[in-house]
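I have placed the structure first, in the form of structure tokens, so that the comments after it can refer back to it.
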Amino acid sequence: MARHGKGPKTNKKKLAPEKERFIQCCADITLELTDSLTSGTTREINLNGLITKYSKKYKLKQQPRLTDIINSIPDQYKKYLLPKLKAKPVRTASGIAVVAVMCKPHRCPHIAYTGNICVYCPGGPDSDFEYSTQSYTGYEPTSMRAIRARYDPYEQARGRVEQLKQLGHSIDKVEYVLMGGTFMSLPKEYREDFIVKLHNALSGFNGNDIDEAILYSQQSLTKCVGITIETRPDYCTQTHLDDMLKYGCTRLEIGVQSLYEDVARDTNRGHTVRSVCETFAVSKDAGYKVVSHMMPDLPNVGMERDIEQFKEYFENPDFRTDGLKIYPTLVIRGTGLYELWKTGRYKSYSANALVDLVARILALVPPWTRIYRVQRDIPMPLVTSGVDNGNLRELALARMKDLGTTCRDVRTREVGIQEVHHKVQPDQVELIRRDYYANGGWETFLSYEDPKKDILIGLLRLRKASKKYTYRKEFTSQRTSIVRELHVYGSVVPLHSRDPRKFQHQGFGTLLMEEAERIAKEEHGSEKISVISGVGVRNYYGKLGYELDGPYMSKRI
């Protein structure tokens, strides 16, 4: 009897469950990766290509993420494959994993005496952007992580360290950057609790005492090699500097924004440019590395005045900081500047003019200064007027190439960055010395470089402090020279291990310290040399004969 209503038989193979196919896909990708190691091929691994190929093969609804691939790699291969796979290798190309954290939202301290916040400043408790900190919108990656963690420092730090670890980065050395308004204007109890939790997040200690937390952090496997605190000149007095030294802070980021007194007054900064110069000098004489924030394209400035102020910044010894963040002015809703823009009293530079300006600024940068950032992390849809492109530094460097100029700042020349972007390795490395006068003191910038390829491997900043601004008893009791920074670049190499292809832990740091000691003794006439050291690096200096001296590591010479 014939069957009715039945179609022709199909050979369609029934698919295995999604989870099973997902595991099989990860296994196949891992097999290809391990095969590339054992076969000895030197070709680059195209991980995205492999993920697309096998996701198609197994008809997956969702592709595996990098963390899924890393988790499926056998332990014996991880050591060799992780450096090739890590997401955003620039994150640790400078030799340190930077972890940004935010303090709780609070009002700007200068409202009390100026009556309002700066005209360009978004965010804060009274802004359109609820639950965001001062000068942030709440939509930057760091802000969103902070909001998810309800501004709990422990949760923020732990979460970010784990995230970097999952993405294949070495988190052996961590530097905290403390953002979110003027941290030093918050109550002392809150500040100390915040810092304790940051140290505890690395060491696993759960006490509340700051000195104890720092002792445990010193011995932790994940070392805190430095803390950066954002502040203002009026919250950078000797008392504030002493507190920050106690926290383990090694670098200050000071908001300057403009070198013109009239612009500082009109934008409602709440401090003078003269106070900025004094802050730089006192901070450097206390051993800190100093980075400042500058904003081109502010109201009533114009292109010529902008270029002039950056020339002044790099040439005038009263400024000349170790680092700089260039933040072109952005018009964001809810700010005083937005009202000026809306009524036609403020107009931003065109995109082309801004690229031109940044290119001209970068051409002025001396080789001892590091340009940390060239624009804010604020998402483009929130920007009403200002920067149109998310890759301003890249565009400016391309413009410089067209104009026949080069950027010789520290970041552009770092060996790790050169490796990531240009696959360039140094050949002949030699010690180079540059001396300059800044903020009342004699600065010596020592570095190991390949002068032919213009690649920087390591640097040391040595200072003979000024008599006028030195106030710390560790420095006034006898003639002292200060090492404000020692940094060997190249991708992070875990402490206690060596990788002959990387530049960390190859002895460059020790050689730089030996030369600094010689200069301090023979040229400065110092009896002692002190280092401002991150909590987790104190043991390194201990091996070089240094002893704890207040918050510093010191040695008689």
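Heads up, residue numbers simply count up from 1 along the chain you see.
Cβ coordinates are placed from backbone N, Cα and C, and glycine is handled just like the others.
Original residues throughout; no substitutions modelled.
Summarising the environment of Cys108 (mutagenesis position), the number of other Cβ atoms within 10 Å of its Cβ, over all protein chains shown, is 23. According to Swiss-Prot, the [4Fe-4S] cluster binding site annotation covers Cys108, Cys118, Cys121, on the basis of experimental evidence.
Here Swiss-Prot flags Lys173, Glu485, Leu486, His487, Val488, Phe508, Gly509, Thr510, Tyr541 as acetyl-CoA binding site.
Feature annotation from Swiss-Prot assigns domain 'Radical SAM core' to 91-381.
Among the features that Swiss-Prot reports, domain 'N-acetyltransferase' is placed at 405-557, with the record citing sequence analysis.
In Swiss-Prot, a mutagenesis experiment is listed as Arg91 to Ala, annotated with the note Decreased tRNA modification.
Here the residue is the original one, while Swiss-Prot reports the published mutagenesis Cys108 to Ala with the comment Dissociation of the elongator complex following assembly. Abolished interaction with KTI11 and KTI12.
Tyr136 to Ala appears in Swiss-Prot as a published mutagenesis result, with the remark: Decreased tRNA modification. Same-chain residues at least 6 positions away in sequence with a Cβ under 8 Å from that of Tyr136 (mutagenesis position) are, in sequence order, Met102, Pro122, Gly123, Phe129, Thr142, Ser143, Met179, Gly180, Ile378.
Under its mutagenesis annotations, Swiss-Prot gives Gly168 to Arg the following note: Impaired tRNA wobble uridine modification. Neighbour density for Gly168 (mutagenesis position): within 10 A of its CB lie 23 other CB atoms from the protein chains shown.
A mutagenesis experiment is reported in Swiss-Prot for this position, Lys325 to Ala, and the note states: Abolished tRNA modification. Lys325 (mutagenesis position) falls within a strand when secondary structure is assigned with DSSP.
One mutagenesis experiment catalogued in Swiss-Prot, Tyr540 to Ala, is accompanied by this note: Does not affect interaction with KTI11 and KTI12. Loss of elongator complex activity. All protein chains shown were included, and the count of other CB atoms within 10 Å of the CB of Tyr540 (mutagenesis position) stands at 21. Under the three-state DSSP scheme, Tyr540 (mutagenesis position) falls in the helix class.
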Where does Tyr136 (mutagenesis position) sit in the DSSP three-state scheme? coil
Around the [4Fe-4S] cluster site (Cys108, Cys118, Cys121), what further same-chain residues have their C-beta within 8 angstroms of the site's C-beta centre? His110, Asn116, Ile117, Val119, Tyr120, Gly124, Gln134, Ser135, Asn268
Would you work out the biggest C-alpha to C-alpha distance among Lys173, Glu485, Leu486, His487, Val488, Phe508, Gly509, Thr510, Tyr541, the residues that bind acetyl-CoA according to the record, and give it in angstrom as a whole number? 18
Alpha-carbon spacing, Gly168 (mutagenesis position) to Gly509 (acetyl-CoA binding site), which is rounded to whole Å: 26
Gly509 (acetyl-CoA binding site) and Tyr540 (mutagenesis position), compared by Cα position, are separated in whole Å by 10
Least surrounded among the recorded positions, given as Lys173, Lys325, when other CB atoms within 10 Å are counted: Lys325
Counting only residues 6+ away in sequence within the same chain, which have a CB under 8 Å from the CB of Cys118 ([4Fe-4S] cluster binding site)? Cys108, Gln257, Thr267, Asn268, Arg269, Gly270
With neighbours defined as other CB atoms within 10 A, the best-packed of the binding-site residues Cys121, Leu486, Val488 is Val488
